[in-house]
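Undergrad: I'd like to ask you about the structure that follows.
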Amino acid sequence: MSYYQHPSAIVDDGAQIGSDSRVWHFVHICAGARIGAGVSLGQNVFVGNKVVIGDRCKIQNNVSVYDNVTLEEGVFCGPSMVFTNVYNPRSLIERKDQYRNTLVKKGATLGANCTIVCGVTIGEYAFVGAGAVINKNVPSYALMVGVPARQIGWMSEFGEQLQLNEQGEAVCSHSGARYVLNGKILSKVDV
């Protein structure tokens with residue numbers, strides 16, 4: 001085993017876990033899960049069967065990653081944030097054949113206690129604020145807050161809010177990376 005597993009964690013036979021990952025207290029990983037290298041799963045995390053977690057993701061305490069969720073590389077899931085997998089659940093109606101796919105792209109941050117309603121895509125390096133409810137697709141680099149969430153700005157890959165000038169350009173104050181807004185799409189400019 002090339003990853004750390006706390007003695008209280010349960011990893012079902014068949015689960016794939018990459019090297020240098022850390023599986024902490026009371027985690028349960030189901031048999032069909034695929035987890036990349038260098039991943040950290042905090043206390044009381046649940047990972048379903050049809051879940052893919054990319055390299056270097058960090059999932060904080062009390063998060064359940066249900067079936068049909070894919071997290072690309074470097075995604076941060078804050079404490080007690082929530083994924084759903086059925087849009088209109090009912091206790092007395094079986095809807096396991098109606099799970100909707102949720103994709104969280106590279107480098108995105110999902111803040112503490114936010115809710116991601118199933119069937120959405122969250123773009124690269126997007127930033128979902130604490131407690132926000134996401135019920136539609138989120139553009140790359142977008143800063144989303146509120147219930148339901150609305151976009152209030154743009155974030156750099158470094159995780160700093162960008163201040164766009166009149167030409168729709170910005171420079172990250174920490175990394176020096178440049179960004180340009182074309183219509184409703186923000187892109188990082190390679191220098």
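Just so it is clear, glycine is given a Cβ too, placed from its N, Cα and C backbone atoms.
Checked Swiss-Prot, it gives:
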- Lys136 to Ala: Reduction in catalytic activity (MUTAGEN)
- Lys136 to Arg: No effect on catalytic activity (MUTAGEN)
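Would you situate these features in the structure and describe their surroundings?
TA: Within the same chain, residues at least 6 positions away in sequence whose Cβ sits under 8 Å from that of Lys136 (mutagenesis position) are Val120, Pro148.
In the three-state DSSP assignment, the secondary structure recorded for Lys136 (mutagenesis position) is coil.
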